[in-house]
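Copied from Swiss-Prot, the annotated features are:
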DOMAIN    26-145  domain 'Ig-like V-type'
DOMAIN    134-229  domain 'Ig-like C2-type'
MUTAGEN   N87 to K  Acquires binding to CD200; when associated with T-90 and F-138
MUTAGEN   K90 to T  Acquires binding to CD200; when associated with K-87 and F-138
MUTAGEN   L138 to F  Acquires binding to CD200; when associated with K-87 and T-90
Amino acid sequence: MHALGRIPTLTLLIFINIFVSGSSCTDENQTIQNDSSSSLTQVNTTMSVQMDKKALLCCFSSPLINAVLITWIIKHRHLPSCTIAYNLDKKTNETSCLGRNITWASTPDHSPELQISAVALQHEGTYTCEIVTPEGNLEKVYDLQVLVPPEVTYFPGKNRTAVCEAMAGKPAAQISWTPDGDCVTKSESHSNGTVTVRSTCHWEQNNVSVVSCLVSHSTGNQSLSIELSQGTMTTPRSLLTILYVKMALLVIILLNVGFAFFQKRNFART
């Protein structure tokens, strides 16, 4: 009977913690699981942070729980796993995450929050906070995803074309044009998980002189204006005009040459 009474208490504490801590920590796409057989309550959270920004990962508020041991288990995608733990009874702090810019946000006996001072691609992975209490264990799992803003470049091409490129973004950026043109977009994936997107567009209409490239990304959007190179279109009428001009120039040249020839001949006779 006592074991059954533990679970509702833990569930209530979790609900209060999510509501209160939402003002200081970013919680996205949370799911709560309650395992009555093992007295384990788990919260899963997906978190996206821009590269070079500070990340704050919340656990359960220790003042609300009679915690004994707080442990962060960190599993990076491209680095060995490491742990950061604090024993509240012994007041001891242990870590195997040295050199990764991952520390307690404050003193763990007051707040078990974890912070990453400057997020990098190597910090992607899962961060699990485990709190051991006499009433049961609490577990909060973060899936940390790093966002990388792309480097945007653009330039006009030949024959009324323009190129817009979003280099090394994560996730891949999306490129659109105004007005619409005849576009070809290609993507190139890199070994670090970033993607370069390159879009080349062509406009046949002579009345289009300036176009806009919109680069959409999770870290922010950029809109750029490009002035098209004023390449002339070779229509049949323009080809005929060019031909007539060339023929007229040729006739003039021949007349001048002939006139000079006869003048020289007449001069030689005299």
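Note: Cβ is positioned from N, Cα and C throughout, glycine not excepted.
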For the domain 'Ig-like V-type' (26-145), the number of residues DSSP places in helix, strand and coil: 6 helix, 62 strand, 52 coil
Local confidence of the domain 'Ig-like V-type' (26-145) - pLDDT mean: 85
Candidate with sparsest Cβ neighbourhood (10 Å radius) among N87, K90, L138, the listed mutagenesis positions: K90
Cα-to-Cα gap, K90 (mutagenesis position) vs L138 (mutagenesis position), nearest whole Å: 20
